[in-house]
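K.L.:
As listed in Swiss-Prot for this protein:
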{"type": "DOMAIN", "residues": "90-125", "note": "domain 'EF-hand 1'"}
{"type": "MUTAGEN", "residues": "ASP103 to Ala", "note": "In mtEFHD1; abolished ability to enhance mitoflash activity; when associated with K-114; A-139 and K-150"}
{"type": "BINDING", "residues": "ASP103, ASP107, GLU114", "note": "Ca(2+) 1 binding site"}
{"type": "MUTAGEN", "residues": "GLU114 to Lys", "note": "In mtEFHD1; abolished ability to enhance mitoflash activity; when associated with A-103; A-139 and K-150"}
{"type": "DOMAIN", "residues": "126-161", "note": "domain 'EF-hand 2'"}
{"type": "MUTAGEN", "residues": "ASP139 to Ala", "note": "In mtEFHD1; abolished ability to enhance mitoflash activity; when associated with A-103; K-114 and K-150"}
{"type": "BINDING", "residues": "ASP139, ASP141, ASP143, LYS145, GLU150", "note": "Ca(2+) 2 binding site"}
{"type": "MUTAGEN", "residues": "GLU150 to Lys", "note": "In mtEFHD1; abolished ability to enhance mitoflash activity; when associated with A-103; K-114 and A-139"}
Amino acid sequence: MASEELACKLERRLRREEAEESGPQLAPLGAPAPEPKPEPEPPARAPTASADAELSAQLSRRLDINEGAARPRRCRVFNPYTEFPEFSRRLIKDLESMFKLYDAGRDGFIDLMELKLMMEKLGAPQTHLGLKSMIKEVDEDFDGKLSFREFLLIFHKAAAGELQEDSGLMALAKLSEIDVALEGVKGAKNFFEAKVQALSSASKFEAELKAEQDERKREEEERRLRQAAFQKLKANFNT
């Protein structure tokens, strides 16, 4: 009797377990929902031709810097007075005024169209390719426009003889009338005339200064000889 009762209990238990396994399994209350599977990332796009050209230009510039053919860009704040010590403060101010005059967009840059208008007003109009070539020659950050530093670099290269005589940048530098009255040069029409006259004035001043120093040395030598002669004469009287 006991064995039959035990067998019935086992049979009911097996049926209950089978029913639980075959039915839908509900998530317990309060259990966190399963996280959604992340979607696969789209494949990376192949580099475009413009990206290849930009990378090539950057590598080319790095080679120029390593070989000393180009100035490395500085991360610090640009200071024209320390970076271009050959220019006086007045000259830099005049060049800055000229830069702002043609910076019609007031964004701190002279773009292609603004450079086109500048060259037309200076009486040396350039073709579209000529304008792009002008910018490219001093465009150190490859942004296709001129910053104030790159604008000053034009005059630095011109003064150092690094520009072609028939280039657009040379025409810009020659035709830019800069007030250099406080450079110690009166009546100079442009930067190059000012540099020549400034060098002449400096040479003349150095010559006058050297002549004064030589005259002072000669007078001191004559005074020393007179004192020596007086001491000798005095010694003769005492003997």
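Every residue, even glycine, has its Cβ placed from backbone N, Cα and C.
Just so you know, the substitutions we noted aren't modelled in this structure.
Quick one: where do these features end up spatially?
P.N.:
The DSSP secondary structure for ASP103 (mutagenesis position) is coil. Non-local contacts of ASP103 (mutagenesis position) by the CB criterion (under 8 A, 6+ apart in sequence, same chain) comprise PHE109, ILE110, GLU114.
Of all Cβ atoms in the protein chains displayed, 17 besides its own lie within 10 Å of the Cβ of GLU114 (mutagenesis position). According to DSSP, GLU114 (mutagenesis position) is assigned to a helical segment.
Secondary structure by DSSP for the domain 'EF-hand 2' (126-161): 23 helix, 1 strand, 12 coil.
Sequence-distant neighbours of ASP139 (mutagenesis position): residues of the same chain at least 6 apart with a C-beta under 8 Å from its C-beta are LYS145, LEU146, GLU150.
Neighbour count (other Cβ atoms within 10 Å of the Cβ, all protein chains): 19 for GLU150 (mutagenesis position).
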K.L.:
Cα of ASP141 (Ca(2+) 2 binding site) to Cα of ASP107 (Ca(2+) 1 binding site): how many Å, rounded?
P.N.:
16
K.L.:
Provide the three-state DSSP residue tally for the domain 'EF-hand 1' (90-125): helix first, then strand, then coil.
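P.N.:
Per-class counts: 23 helix, 1 strand, 12 coil.
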K.L.:
Taking the Cβ of ASP143 (Ca(2+) 2 binding site) as the centre, how many other Cβ atoms fall within a 10 Å radius?
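P.N.:
Excluding its own Cβ, the number within 10 Å is 12.
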K.L.:
Restricting to the domain 'EF-hand 1' (90-125), what is the model's mean pLDDT?
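P.N.:
Reported value for the domain 'EF-hand 1' (90-125) is a mean pLDDT of 93.
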